[in-house]
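Below is one structure, written out as structure tokens, with a few remarks after it.
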Amino acid sequence: MEAILMIGVLALCVIFLLSGRNNKKKQEARELEDYLEDLNKRVVQRTQILSELNEVISNRSIDKTVNLSACEVAVLDLYEQSNIRIPSDIIEDLVNQRLQSEQEVLNYIETQRTYWKLENQKKLYRGSLK
């Protein structure tokens, strides 16, 4: 009788130990899954940062033939496709501005075109000639 009781107690101890190990393995698996999820989030963040940096680099890269950045050349190509001529003064000023995005370049050119249009519409005051 005592032998059967001892075998039963040993069986319960073995089951308890195995279930404890199983719980530890489940806990470790959950921790590893959380760690993997955190690493995946970091990879996504780093990929976004890398793509933003690559975009900035491509916008800042200078075309050696015309001495303008890629975004400036793209905007000037849009004007050329639309058969709109840009005065050389605006292009010369554009070289010195070093604008970062195509929208900034477009806004700058439009502002300068408006300014030059107003300047060219000025007339000489009639009273100045005598």
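A Cβ is built for glycine as well, from the same backbone N, Cα and C atoms used for every other residue.
None of the listed substitutions appears in this model.
If you check Swiss-Prot, you get these features:
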| type | residues | note |
| --- | --- | --- |
| MUTAGEN | W116 to A | Loss of dimerization. Loss of DNA-binding activity |
| MUTAGEN | N120 to W | No effect on dimerization, but unable to form higher order oligomers at elevated protein concentrations. Loss of DNA-binding activity |
Number of Cβ atoms other than its own within 10 Å, given for N120 (mutagenesis position): 8
Check W116 (mutagenesis position) against DSSP and tell me helix, strand or coil, would you? helix
Cβ-Cβ neighbours of W116 (mutagenesis position) (radius 10 Å): 14
